[in-house]
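S.K.: Mind looking over this structure? Questions follow.
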Amino acid sequence: MAYIPDGGAPTAGAIPLGSQCCVCKVELSVSGQNLLDRDVTSKSDPFCVLFIEDNGRWMEFDRTETAVNNLNPAFSKKFVLDYHFEEVQKLKFALFDQDKSSAQLDEHDFLGQFSCSLGTIVSSKKITRPLLLMNDKPAGKGVITIAAQELSDNRVITLSLAGRKLDKKDLFGKSDPFLEFYKPGDDGKWMLVHRTEVIKYTLDPVWKPFTVPLVSLCDGDLEKPIQVMCYDYDSNGGHDFIGEFQTSVLQMSEARDGVPLEIECINPKKQRKKKSYKNSGIIILRSCKIHRNYSFLDYILGGCQLMFTVGIDFTASNGNPLDPSSLHYINPMGTNEYLSAIWAVGQIIQDYDSDKMFPALGFGAQLPPDWKVSHEFAINFNPTNPFCSGVDGIAQAYSACLPHIRFYGPTNFSPIVNHVARFAAQATQQQTATQYFILLIITDGVISDMEETRHAVVQASKLPMSIIIVGVGNADFAAMEFLDGDNRRLRSHTGEEAARDIVQFVPFREFRNAAKETLAKAVLAELPQQVVQYFKHKNLPPTNSEPA
């Protein structure tokens, strides 16, 4: 049975659930019981997909792993969401039987779904509900259980493990070992926390290091027991038990690089039957590192300032500002699309800058007295002090400069990008997470210096800097989408790849009839992630942060 979510095919990647500077994150654990059996010769191979409602459309957020040949799966992959008390966050959990390796959901059999708000799950802590068909009628079989846990502890643990001389389980070959980690649940039963990858054809596996939130592994309690199970993978889902052991984070933390911790893997049945039994192999904990996974809010609370600069397009294609058809025409309500974009972004960002003094620059205009074209001028006509006091100051300087300049061209972005990048480069000399620069460019048309702009953006991607581009009017903004590296990483004309995606482009026309906060959410959606990504890459913790 094919499945297409309401509103069309899902969008890959995570959808930001509002602002990322919320108070807490919530982790959702999903399991299924008595699911429909869609396979003829074996049991279903279920996986769960989480959709989030965004502007009336269901958008794919994430997927669990596939539980092979299992009608009662407990998925080790968790869904981690930002929780906002003031918003109704609608969620849909859909279960599928994996038939092919395709990422397209209509290639898999639909097993059922359940929809509710995040608040419903959080207030109940754990809910169990019957699965429904797409028409909201009962699926006939199968229930879903969703448990919520607040991730208020931002510590994460990275474990690197290996095995030595594990029991051979395959008749004509060696074992295909993997590990499962469990913690005690509230109901007294062991709860699956993490499953490693399978290492094929070996009795001496080396697993990839993995990182999980400390609260997921042990509820933040370093002494809480952790059960580790070792299995030999079987493609039909009937994995062979190799052995087990119990440990704790406190014990595992004894392992350091160069000083591994070795733990015997015990099969209790073999131990009872054979007096000569020693173990079923050794699990080697090569390293255990606990560190903090800092959030955007951690950096803001740590004193990081968001340094905001506005760049405004004054090219002739905007039209004469005295003409009501001009994009720079200020209507009787005292606004236009340029001012709306400045207000939408600036009103939020100004709260994160203590002095609220923002440079406001223009490009593409001829300036008095000699009427030379400039692509990097202060709109208050004070090149030594281009700062405006708050968003109000930017709006006032913008309105005041319109009668005194001549709109011209071309539409060159690179001078303003390089202008802000120079200040961002100076900030890196401090080697602290105290400043992050945001450039808002508002423009009506096609970039003239695309080659130079690509190079400037690639260089800026190495700095504490993000670029927001708001396109006003009805021009073709295909080039802007190219700079916004959501689908593929931007490269300069020399072939150098951007260190990270720092450009967010939004066409204003999509928000003309929407609430003003809608534009702000869209424009600022990627910013918290970009801030964290930069400081994390540079190994810069928030100032005054506590050790893990």
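Count begins at 1; order follows the chain as displayed.
Cβ from N, Cα, C; glycine included.
Every residue here is the original one, so none of the noted swaps is modelled.
Swiss-Prot lists these features:
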type	residues	note
BINDING	D99, S102, D109	Ca(2+) 3 binding site
BINDING	D170, D232, D234, D240	Ca(2+) 5 binding site
BINDING	D170, D176, D232, D234	Ca(2+) 4 binding site
DOMAIN	305-507	domain 'VWFA'
MUTAGEN	D37 to N	Does not inhibit calcium-dependent translocation to the cell membrane; when associated with N-39; N-97 and N-99
MUTAGEN	D39 to N	Does not inhibit calcium-dependent translocation to the cell membrane; when associated with N-37; N-97 and N-99
MUTAGEN	D97 to N	Does not inhibit calcium-dependent translocation to the cell membrane; when associated with N-37; N-39 and N-99
MUTAGEN	D99 to N	Does not inhibit calcium-dependent translocation to the cell membrane; when associated with N-37; N-39 and N-97
MUTAGEN	D170 to N	Leads to a reduction in the amount of calcium-dependent translocation to the cell membrane. Leads to the constitutive (calcium-independent) attachment to the cell membrane; when associated with N-176; N-232 and N-234
MUTAGEN	D176 to N	Does not inhibit calcium-dependent translocation to the cell membrane. Leads to the constitutive (calcium-independent) attachment to the cell membrane; when associated with N-170; N-232 and N-234
MUTAGEN	D232 to N	Leads to a reduction in the amount of calcium-dependent translocation to the cell membrane. Leads to the constitutive (calcium-independent) attachment to the cell membrane; when associated with N-170; N-176 and N-234
MUTAGEN	D234 to N	Leads to a reduction in the amount of calcium-dependent translocation to the cell membrane. Leads to the constitutive (calcium-independent) attachment to the cell membrane; when associated with N-170; N-176 and N-232
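Could you give the neighbours, burial and distances for every feature on this list?
M.R.: In the three-state DSSP reading, S102 (Ca(2+) 3 binding site) counts as coil.
Taking the Cβ of D232 (mutagenesis position) as reference, residues of its chain lying under 8 Å away and at least six apart in sequence are, in sequence order, D167, K169, D170, S175, D176, P177, H239, D240, F241, I242. Taken residue by residue with DSSP, D232 (mutagenesis position) is part of a strand.
Taken residue by residue with DSSP, D37 (mutagenesis position) is part of neither helix nor strand, so it is coil.
Around the Cβ of D97 (mutagenesis position), a 10 Å sphere holds 21 further Cβ atoms from the protein chains shown.
Remark: D99 (mutagenesis position) has E107, H108, D109 as non-local neighbours, by Cβ distance under 8 Å and separation of at least 6 in sequence.
Look at D176 (mutagenesis position): DSSP puts it in coil. The Cβ neighbour count for D176 (mutagenesis position), using a 10 Å radius and every protein chain shown, is 20.
Listed in sequence order, D176, D240 are the same-chain residues six or more apart from D234 (mutagenesis position) with CB atoms under 8 A from its CB.
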S.K.: Taking the center of the Cβ atoms of D99, S102, D109 at the recorded Ca(2+) 3 site, which other residues in this chain have a Cβ no more than 8 Å from that point?
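M.R.: For the Ca(2+) 3 site the neighbour list reads F96, D97, Q98, K100, E107, H108.
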S.K.: State the count of C-beta atoms found within 10 angstroms of the C-beta of D170 (mutagenesis position), not counting that atom itself.
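M.R.: So the Cβ neighbour count for D170 (mutagenesis position) comes to 13.
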S.K.: For D170 (mutagenesis position), which DSSP three-state class applies?
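M.R.: D170 (mutagenesis position) sits in coil per DSSP, no helix or strand.
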S.K.: Highest Cβ count within 10 Å among the recorded positions D37, D109, D240: which residue is it?
M.R.: D109
S.K.: For the domain 'VWFA' (305-507), provide the mean pLDDT of the predicted model.
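M.R.: The predicted confidence over the domain 'VWFA' (305-507), as a mean pLDDT, is 92.
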